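A quick write-up on the structure given underneath.
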Amino acid sequence: MFRIAKNLVRTFEQSVQDTLALSQDSSNLDAFFQSIPPNLLSAQLESPVDAVSEGVKHTNVNETLSGLRIVWVDEMQFQLQSFFDYIVGFNDDPVPVVSNQHGFSYPDYRRITSIFNEHCGRTLKVNIWSAKGGTFRDEYISIISKESDDLDDVSLNHDERRPSSGEAHQFQALGFKVQWTPLIASTFTYHILNVNIPDGPAQSAGLIPDEDYIIGCQDGLLATGGETLLQDIVRSRANYDLVLYVYNKVSDCVRPITVHIGPDGRLGCNVGYGFLHRIPTVKHCPQQAQQQGQDDNPVPVPVPVESETAFVPSAFTAPPVPTKKKSKNKKGTQPLAMDDYFNEGRDKSSTAAKSAESDILAPPPQKQSSSD
């Protein structure tokens with residue numbers, strides 16, 4: 001049995017190592033990004049990223065693959081999520097990009113603006129890749145045209161030496177802001193495994209094991225990622241407060257917490273980093289779960305009060321207990337009372353008949369008295 005268990009563990013470790021090696025291979029696309037259709041990545045994969053810049057050869061596809069990351073959304077914009085969503089295409093076409101002399105790709109904002117201008121008064125299909133489990137989806141965004149009074153002013157002092165900033169926006173604000181960011185940046189997360197210091201900084205701040213993921217830090221200190229980066233930052237903030245941004249996979253929300261680091265420079269919890277500790281796919285939508293919970297526990301609709309027991313909850317599914325007792329008493333006592341009533345009637349009739357017979361037999365003594 002021990003040998004079988006040892007072989008199973010060895011096989012599992014080998015499969016994990018193969019998966020990690022495949023994800024770290026510069027020539028293969030990371031498994032986290034394979035949900036994106038290949039046609040949306042062709043513009044970046046075919047760009048001259050192999051160009052040599054200052055003696056460094058950029059050949060890692062996973063590090064250079066980028067998208068328009070959502071960094072801010074309006075409170076009325078429910079289709080997109082900041083930090084997690086990346087725009088990787090429009091109308092099933094890749095994001096227009098251009099390459100500089102060093103082989104790096106960046107968005108062609110002039111072409112992107114023209115795409116939005118062409119769809120004024122219509123909906124635009126936006127291809128979204130999410131860092132929550134590496135999923136892909138499509139969203140349709142309504143492009144509202146600007147009023148004639150709201151059009152952008154064109155500067156008359158045009159300097160030919162300065163490049164044009166692009167076409168004028170003929171559409172209203174979209175309700176979100178983007179930044180050209182590598183997709184791999186969304187994997188720089190630290191999974192809370194357990195709390196190892198009672199009443200330590202992690203426990204005092206409310207970190208939840210297995211559910212929480214540290215996805216950011218104040219001043220963008222975790223933006224570059226790295227297995228030991230969080231540990232180094234915590235040590236450098238000994239005796240100071242540190243603001244962390246934590247994602248909870250159960251509630252599907254991000255919350256900021258302030259952790260007071262002690263003099264020992266420890267956070268008080270074990271964290272996991274890497275391929276096995278990335279943010280998983282959301283199992284359910286919080287709004288749908290809330291609606292489902294409301295459906296499971298329906299609130300009774302108020303009805304006019306008809307009796308003293310009308311306030312009992314769920315009266316429409318099961319009769320109230322007091323009503324049952326009263327009905328039992330009525331069923332149990334009324335028949336007995338009626339039986340007694342009829343029995344009493346029967347007894348009276350029989351006694352009356354007997355008394356009548358006794359009255360008929362009574363005359364003989366009267367005859368004797370008359371003879372005397």
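For all residues, glycine too, the Cβ spot is worked out from N, Cα and C.
Under mutagenesis, Swiss-Prot gives PHE2 to Ala with this note: Abolishes acetylation and association with cis-Golgi.
What Swiss-Prot records for 66-183 is domain 'PDZ GRASP-type 1', and it gives sequence analysis as the kind of evidence.
Taken from Swiss-Prot, the feature domain 'PDZ GRASP-type 2' covers 188-276, and the record attributes it to sequence analysis.
For the domain 'PDZ GRASP-type 1' (66-183), the DSSP-based tally of helix, strand and coil residues reads 14 helix, 47 strand, 57 coil. In this model, the domain 'PDZ GRASP-type 1' (66-183) carries an average pLDDT of 87.
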